[in-house]
Amino acid sequence: MNRRLLVRSISCFQPLSRITFGRPNTPFLRKYADTSTAANTNSTILRKQLLSLKPISASDSLFISCTVFNSKGNIISMSEKFPKWSFLTEHSLFPRDLRKIDNSSIDIIPTIMCKPNCIVINLLHIKALIERDKVYVFDTTNPSAAAKLSVLMYDLESKLSSTKNNSQFYEHRALESIFINVMSALETDFKLHSQICIQILNDLENEVNRLKLRHLLIKSKDLTLFYQKTLLIRDLLDELLENDDDLANMYLTVKKSPKDNFSDLEMLIETYYTQCDEYVQQSESLIQDIKSTEEIVNIILDANRNSLMLLELKVTIYTLGFTVASVLPAFYGMNLKNFIEESEWGFTSVAVFSIVSALYITKKNFNSLRSVTKMTMYPNSPANSSVYPKTSASIALTNKLKRRRKWWKSTKQRLGVLLYGSSYTNKANLSNNKINKGFSKVKKFNMENDIKNKQNRDMIWKWLIEDKKN
């Protein structure tokens with residue numbers, strides 16, 4: 001029985017694959033087909049974008065290009081490519097030091113790193129590595145810096161090959177030629193910026209022009225960048241002079257300790273430090289001149305703006321006067337009875353009244369405008385009465401108040417005489433005498449109290465002195 005039931009149940013059982021996959025859902029397939037086509041289009045667009053990007057070549061990422069000078073100043077190799085990793089291991093450098101000498105066009109902070117076997121230099125357009133018998137000058141991708149580097153090549157070749165000054169070490173001669181090239185580049189940049197800025201400032205003294213102000217703003221930004229560059233180089237040289245360990249490591253031919261004498265190297269660095277400091281001071285003074293000129297120009301523009309506003313207010317006041325003058329004739333110009341049609345003085349009186357009212361309104365507005373324009377810092381200060389004299393309105397107000405006080409005092413006395421008779425004056429005099437006597441009594445009492453307090457203080461001091469003696 002159980003077997004039969006089991007067979008029937010198995011025969012009635014339908015596999016799940018027939019239910020789910022026997023009749024596929026066509027909307028689901030369409031939707032899936034749409035999403036797949038969209039994904040294919042997105043992948044093709046992404047593939048095109050990736051193909052449009054320029055890949056970094058292996059030579060740029062794994063090699064470094066530089067020109068090498070030997071101990072006699074001759075060029076051994078021109079723009080020779082070295083593997084970066086082998087170059088780092090050969091000169092005992094770290095991978096982080098490669099950022100200082102990489103031939104990228106990105107400007108970074110100037111640095112001079114003193115290693116045990118070499119000196120790594122990054123100053124403006126110059127990226128070099130100095131050893132005791134070799135100099136590596138790294139190539140640049142900036143076309144404007146390439147011309148300056150070519151000048152450096154000639155200077156290095158002449159400086160290192162000369163045998164006149166044998167007392168100076170090889171590394172110091174290479175360092176001096178690099179400093180000379182850097183200072184000459186700074187000098188040319190400063191002369192260019194200063195000539196243009198001074199010319200614009202001289203032109204602005206004669207005429208304030210919008211185009212000149214715009215040109216001055218652009219050149220002031222360039223001058224600020226130059227000032228920051230020179231300031232960084234000056235601070236770098238200052239740090240070198242203050243650090244004895246770096247000065248000792250800059251001797252590669254003959255090793256020295258921090259306790260030795262570095263007078264020759266200090267004199268070399270001090271010379272170019274003062275020259276760089278001069279460029280810093282001159283550029284800073286020129287920036288201050290530009291700022292002061294900008295402030296003066298702003299003051300002039302504000303004054304012109306205020307004068308235009310005053311002109312507009314004056315025109316408005318005149319317009320108001322004409323409007324007031326035309327109000328009354330406009331009323332009488334209506335085709336209605338005004339009861340002065342047959343009067344002989346009607347026209348004259350209306351015209352005179354309108355003109356007088358217009359003149360009165362105009363004068364009053366001009367007086368108020370004049371009082372607003374004449375502003376002082378401390379108009380009511382008694383110490384500055386000679387510098388800031390009182391206006392006629394304030395003097396008239398004080399005189400008016402004085403007259404009112406006198407009038408009130410006289411009217412008070414007259415009312416007292418009318419109400420109380422002649423005895424009022426006697427009473428007033430008696431009250432004044434009583435008040436004076438009261439004040440004198442209070443004053444006398446205060447003086448007596450002061451004397452008593454003084455005597456008591458003297459007695460207390462005497463007692464204290466006697467107690468100390470005992």
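Even glycines carry a Cβ here, placed using N, Cα and C.
Among the sequence features in Swiss-Prot, the mutagenesis site Asp97 to Ala, Phe or Trp is noted as follows: No effect on Mg(2+) import. If you draw a 10 Å sphere around the CB of Asp97 (mutagenesis position), it holds 18 other CB atoms from the protein chains shown.
One entry in Swiss-Prot concerns the mutagenesis experiment Met309 to Phe. Its note says: Decreases Mg(2+) import into mitochondria. Taking the Cβ of Met309 (mutagenesis position) as centre and 10 Å as the limit, one finds 10 other Cβ atoms among all the protein chains shown. DSSP gives Met309 (mutagenesis position) a helix state.
According to Swiss-Prot, the mutagenesis experiment Met309 to Glu or Gly carries the following note: Increases Mg(2+) import into mitochondria.
For Val315 (mutagenesis position), applying a Cβ distance below 8 Å and a minimum sequence separation of six or more within one chain yields no residues. In Swiss-Prot, a mutagenesis experiment is listed as Val315 to Glu, Phe or Gly, annotated with the note No effect on Mg(2+) import.
Following the DSSP three-state reduction, the secondary structure of Asp97 (mutagenesis position) is helix.
For the pair Met309 (mutagenesis position) and Asp97 (mutagenesis position), the Cα-Cα distance reads 63 Å. Annotation note: Val315 (mutagenesis position) sits in a helical segment as assigned by DSSP.
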